[in-house]
Amino acid sequence: MGAHHPALGLLLLLLCPAQVFSQSCVWYGECGIATGDKRYNCKYSGPPKPLPKDGYDLVQELCPGLFFDNVSLCCDIQQLQTLKSNLQLPLQFLSRCPSCFYNLMTLFCELTCSPHQSQFLNVTATEDYFDPKTQENKTNVKELEYFVGQSFANAMYNACRDVEAPSSNEKALGLLCGRDARACNATNWIEYMFNKDNGQAPFTIIPVFSDLSILGMEPMRNATKGCNESVDEVTGPCSCQDCSIVCGPKPQPPPPPMPWRIWGLDAMYVIMWVTYVAFLFVFFGALLAVWCHRRRYFVSEYTPIDSNIAFSVNSSDKGEASCCDPLGAAFDDCLRRMFTKWGAFCVRNPTCIIFFSLAFITVCSSGLVFVQVTTNPVELWSAPHSQARLEKEYFDKHFGPFFRTEQLIIQAPNTSVHIYEPYPAGADVPFGPPLNKEILHQVLDLQIAIESITASYNNETVTLQDICVAPLSPYNKNCTIMSVLNYFQNSHAVLDSQVGDDFYIYADYHTHFLYCVRAPASLNDTSLLHGPCLGTFGGPVFPWLVLGGYDDQNYNNATALVITFPVNNYYNDTERLQRAWAWEKEFISFVKNYKNPNLTISFTAERSIEDELNRESNSDVFTVIISYVVMFLYISLALGHIQSCSRLLVDSKISLGIAGILIVLSSVACSLGIFSYMGMPLTLIVIEVIPFLVLAVGVDNIFILVQTYQRDERLQEETLDQQLGRILGEVAPTMFLSSFSETSAFFFGALSSMPAVHTFSLFAGMAVLIDFLLQITCFVSLLGLDIKRQEKNHLDILCCVRGADDGQGSHASESYLFRFFKNYFAPLLLKDWLRPIVVAVFVGVLSFSVAVVNKVDIGLDQSLSMPNDSYVIDYFKSLAQYLHSGPPVYFVLEEGYNYSSRKGQNMVCGGMGCDNDSLVQQIFNAAELDTYTRVGFAPSSWIDDYFDWVSPQSSCCRLYNVTHQFCNASVMDPTCVRCRPLTPEGKQRPQGKEFMKFLPMFLSDNPNPKCGKGGHAAYGSAVNIVGDDTYIGATYFMTYHTILKTSADYTDAMKKARLIASNITETMRSKGSDYRVFPYSVFYVFYEQYLTIIDDTIFNLSVSLGSIFLVTLVVLGCELWSAVIMCITIAMILVNMFGVMWLWGISLNAVSLVNLVMSCGISVEFCSHITRAFTMSTKGSRVSRAEEALAHMGSSVFSGITLTKFGGIVVLAFAKSQIFEIFYFRMYLAMVLLGATHGLIFLPVLLSYIGPSVNKAKRHTTYERYRGTERERLLNF
């Protein structure tokens, strides 16, 4: 038997520890001070000790799994209190998912108090300690190993990895793991929590992960709860937002629309190509058929084409008048008689007419005294009752206007990338040029200098402190500065801080930066520096807002720093707003003059765009003036009809041209004055565009009137007033047609809700109407006076000086341009072989334009609105190149919603027990599809953070037990007690009056290391509490858009945000809540127009064309087909304008839409005169009538509009403003060239083919009127 004793002894030694481990401790109680107020635990190897009964509540709160039998534990009450204190930060972020926090508490409860500690804890370092209170020698536990089951660690991590931190828009583990949430895993998370360098652990705990026994140690493998499981009967599983497996399949975006293709090619190209070829086939086939048919009837091809043989496209119009012909003839005769009498009256009574005209002009233009010019971009681009404008007003009223932004984007072009080598080991980390410490010091100097800028307003000094956003004021008056330097508390000393020795640097600004970009809301980093990341203003500084040019989320690779100074905006408080303007002016001046060869700075202030728009308008005044001078000179010289050098100063009409121009400008002034009387403000687009438009319309009428007189012979026995009356009777109807068509088109265009189009249309319509009235009154009288001067041989301008009498006198003659049109251009254009070519070319161009009309870009590049030399252009470029986050977007829930009921809470919140289709959850789901929805991050949710804050397990919500006033978590006062009891009822969410009782406390609580959930900084402005803190008004839930670079991006972001909000609203309504959710971002008011720009364009152009059609139909005396042909031609011009816009890179927006509406009006000038001349012609065939119309009206249209406008437009090409060069020079040039070619080439050809038949009643009336006079011979041309 003795031989077996050694083996038996060894077996007993192996078995005995197992028996000891079953109920054995490694520590009990607290001993010496470790760091700060943290203590070591006392080493103890005995059995667990019964917990005093006054600690029962605490163990039930923290470790209910250990509350059994006589509650014998390996910890005392002080250790439990320390555990509670150390777990406050994880509690605040993880308690929203009970199963996650349950597993975490299991890990720490087993570590701190488990009666089986010795199974999985192994003390590896101790030191002696003398307790001065008990006068006993004890042993501090300085280090130990914690054997944790790998499966337990993985299960705990899996339950927590999806938990959100609503106030910081990121995963909670990103704040608790010491690294980015994406890099966090089960092992490095637990290692971080047990590392004494994290600021919470008093000593080092080395976790050892294994599911198998190691060296006789049994890993802690307690049961865990999945995030989709309930912890107890009171709490439910975690929400979808905090537990992805609860959500089911991840939502998928709808597939992008497939491009419309036919045979692998763009469908529009194919369709229009096929259509064009088919048209050519039909058109030329019809011509060939007619030609062959005519060959059967004509003896020779030289037989006159103006025969009435059947099927002739040029057949003459014989036969009886139709039923509408007499009506048209009567109406035309009525107009002719009325204008004839009026013209004669004006010539006979020039003094009276001119006096009343001047009086009218004076009265109307005096309204300019009350003129208001709108430069506010919101007023310019957003309709007062548009959805975006109303939502902006609602947001501003309830939460205050969105803050003013002063922003700098800084690069370090002369600095290279440097490499940081972490201690003691790890991969090298590259740091971008601007993250060089010397550069950071220089940027900090700049930032401090900007903070020191002062301005003067009303003899008061204005500083940044006076106007900045300070969310924790008055407790913390530091301004919000979104800058990477806020990670270093905006301090040179903190930036230079480092921990190391003579050989190594253990921690410096690199380590602090790497931690803070992962946990921007942290109050204590994990390095030896232990510095806060939270900004000095009390809020987090998110890396995507202060860094630019990095890849993915590697913030250390940043190539740009972004510094933003949010400044308070004010709702209906002009006085305080002017203070901000004054400071911004000094800010702009300072940064413009700042010199540092190591830094490249792009910047903007809130007022920058408005300032630059004003500067742009002023800088291009000279260009616009030159443009008008060129047109004035041309008009003044071209009106004269010089017959000989000796009569140069007599026959010139410079004074008449100047008078005509002044009449045009007076009509503009009258229009501005009339609407200024009404209190309607002007816009820059009105001032810049309308004179151009009215000059085109007015000059054309002047040329028609003057040139008709110059070609006219005075009849026998006819006086001057009778002659001018007769001439006005002939041409005034066509002037009336064009002017009234344009006036109607513009006034109907004012139905548009777009402010730019609405205002322009009203002012333009009134200006054109007044211009017409002044031309048939004042100008006719002036023309009569000028003719009398000419007949008396007096010099132009110097009208009192009589010229030499050469005996020639003035007589009617044809100008060179008229003879060119009559003898060469018109006959050539209407040749049988050329007309088909003209039709083919113009229809081809039309087909191309239709094919590309859907490819015109929509929007307005912001940089185009700035002068070429503007500093804001550099800012826009840097914005697109470097920034990685878009503007903030607020989902606003309108006032009246019931947050105090469980049902109401569930429809909004995103935590445990909340609906899977709640407001927060739907925004969270949208952020998961950020490339589609353009929502970049999960929303910050005040209600979820409030529930965590008010939870009885948290140390955040406490009251003084005597006064019942709020007690901040940082206050160490034994009279402070938790707000709600630690009972099953207390653990439930507050409802009813209790919900409102603690909410104001939450919104006024500043975050601190003991409670990071204080809502003052994050939610102080997010919740309206009204009715003396009795109920909640409007609230918002904020997130950020993804980076937006183009107009299409901005428009799509707004569209998707509205879709999300609409879905939330519909979901709430389906559950009985009739309150609306809408999104708001600062740019919505500017980009809303692009959501409907296509519909607005179709509406405005259709209304304009429709009104032109109706006026033309009436004025031409029910000539239906003439009105149709004219509108077809104008429509072709408009479609071709879209083709030019696509070719020339002109986008569709409010500015280009105004120009399109204007081009519709100017097209009338090119088409209406020739169309009416065609209908009035009594020639025998369509070709002859088209030739006569083109010869007589073409020269006036060409000289009156085309040449006048062309000279002025060319000058605009030299404008400094990009918006002038693109939207005015390019579009004006296009509309003049397209109008001229269609009006002078295509329209006559079209009329020669399908023009209306001659009005028999008009022909009869005309013959009867001129029978027996010398004008009878002119009827046959």
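Using N, Cα and C of the backbone, Cβ positions are placed for all residues, glycine too.
Don't look for the substitutions in this one, it keeps the originals.
The following features are taken from Swiss-Prot:
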type	residues	note
BINDING	ASN41, GLN79	cholesterol binding site
MUTAGEN	VAL378 to Ala	No effect on affinity for NPC2
MUTAGEN	ARG404 to Gln	Decreased affinity for NPC2
MUTAGEN	GLU421 to Ala	Strongly decreased affinity for NPC2; when associated with 503-A-A-504
MUTAGEN	ARG518 to Gln	Strongly decreased affinity for NPC2. No effect on lysosomal location
DOMAIN	620-785	domain 'SSD'
MUTAGEN	ASP1005 to Gly	In Npc1-nmf164; strongly decreased protein levels. Causes abnormal lipid storage in the spleen and liver, loss of cerebellar Purkinje cells and age-dependent ataxia
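Positions of Swiss-Prot features highlighted on the structure.
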residue: ASN41; record: cholesterol binding site; Cβ within 10 Å: 28
residue: GLN79; record: cholesterol binding site; Cβ within 10 Å: 21
residue: VAL378; record: mutagenesis position; Cβ within 10 Å: 15
residue: ARG404; record: mutagenesis position; Cβ within 10 Å: 22
residue: GLU421; record: mutagenesis position; Cβ within 10 Å: 12
residue: ARG518; record: mutagenesis position; Cβ within 10 Å: 26
residue: ASP1005; record: mutagenesis position; Cβ within 10 Å: 23
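A distance of 35 Å separates the Cα atom of GLU421 (mutagenesis position) from that of ASN41 (cholesterol binding site). Computed over the domain 'SSD' (620-785), the whole-number mean pLDDT of the model equals 80.
If you take the Cα of ARG404 (mutagenesis position) and the Cα of GLN79 (cholesterol binding site), they are about 50 angstrom apart, rounded to a whole number.
For GLN79 (cholesterol binding site), the nearest neighbour among the mutagenesis positions VAL378, ARG518, ASP1005, judged by Cα separation, is ASP1005. Closest in space to ASP1005 (mutagenesis position), of the recorded positions given as ASN41, VAL378, ARG518, is ARG518, taking the CA atom of each residue. For the pair formed by ASN41 (cholesterol binding site) and ARG518 (mutagenesis position), distance between Cα atoms is given as 31 Å, rounded to the nearest Å.
Taking the Cα atom of each, ARG518 (mutagenesis position) and VAL378 (mutagenesis position) are about 38 angstrom apart.
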